[in-house]
Amino acid sequence: MATLKDIAIEAGVSLATVSRVLNDDPTLNVKEETKHRILEIAEKLEYKTSSARKLQTGAVNQHHILAIYSYQQELEINDPYYLAIRHGIETQCEKLGIELTNCYEHSGLPDIKNVTGILIVGKPTPALRAAASALTDNICFIDFHEPGSGYDAVDIDLARISKEIIDFYINQGVNRIGFIGGEDEPGKADIREVAFAEYGRLKQVVREEDIWRGGFSSSSGYELAKQMLAREDYPKALFVASDSIAIGVLRAIHERGLNIPQDISLISVNDIPTARFTFPPLSTVRIHSEMMGSQGVNLVYEKARDGRALPLLVFVPSKLKLRGTTR
């Protein structure tokens, strides 16, 4: 069975582009030649959407999952990390024969009364929690967890990753490390920054003035890095919270005329496809974000099937991939 990923690889485009072309997204700005190539490949591989497969087979799904994304849909275009999570959800639902409804919180929830379970991707608002719990108690958070919530969760051990990056730099003889990151809530540090600051101070390699926080975008990374580099004294080793931010940081460093990694080095998180093609290629922590989506589906499905009462927290594996932005 062909998948969106198969089409994206053969067409040489991103998953986001394939998804938007096949869904006839009117806001997509792409060459007609590219659209035709994607459609031809989809036809050649006999790709069918999940709804088309259901019509063709006449199958009736016993399970129905509602996936709610607590962010703007545009974020999937700017950060492939989130698109990969959604792709993992969609692929696993197709594999298990589960009916799936996707929706974005800001667009409102669909009028669905009977669901097997709900996946919430990203940190939920209190209103979203209340709406979801009114539909079912089989809820799984993805890319977020909260001890004591009573719900399943699939997440990344970001605190461990932050410590791993600090230890890597310390083993290289670095005695001052900076941080450039984003925030999920205005004025509030995310777990990467919190763990970085706490562990870095313990190891005496972090200063308060070397912590920079903005948004999770390349433009934010660019602006923050420019501000940092404008100072006479700045850290020569950086932990950047995501690859998307790091792309902007790289641009600011290049514009400053600095050599990477001789003058300044950096490590980011996610290992998006673009990370291998930056200049120099990004050293980054690979996150199996597609697995986060598929494992979320598995937890909801397994709880519905077996009646498990205790909530589970699953951390997906990660691996530091050293490339050209570190010594």
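Note that Cβ sites are derived from N, Cα and C of the backbone, with glycine treated the same way.
Keep in mind it's a predicted model, so treat the numbers as computed, not measured.
Here Swiss-Prot flags 1-57 as domain 'HTH lacI-type'.
Around Asp190 (variant position), the same-chain residues six or more apart in sequence whose CB sits under 8 Å from its CB are Leu158, Gly181, Gly182, Glu183, Asp184, Ala241, listed in sequence order. Secondary structure at Asp190 (variant position), taken from DSSP and collapsed to helix, strand or coil, is coil. Here the residue is the original one, while Swiss-Prot reports the natural variant Asp190 to Glu with the comment Broaden the specificity of inducer recognition.
In Swiss-Prot, a published natural variant is listed as Ala195 to Thr, annotated Broaden the specificity of inducer recognition. Around Ala195 (variant position), the same-chain residues six or more apart in sequence whose CB sits under 8 Å from its CB are Leu158, Ala159, Ser162, Lys163, listed in sequence order.
Record note (Swiss-Prot) on the natural variant Phe196 to Cys: Broaden the specificity of inducer recognition. Within the same chain, the residues at least 6 positions away from Phe196 (variant position) whose Cβ sits under 8 Å from its Cβ are Ser162, Ile165, Ile166, Ile177, Phe179, Val206, Ile211, Phe239, listed in sequence order.
Taken as a whole, the domain 'HTH lacI-type' (1-57) shows an average pLDDT of 75 in this prediction.
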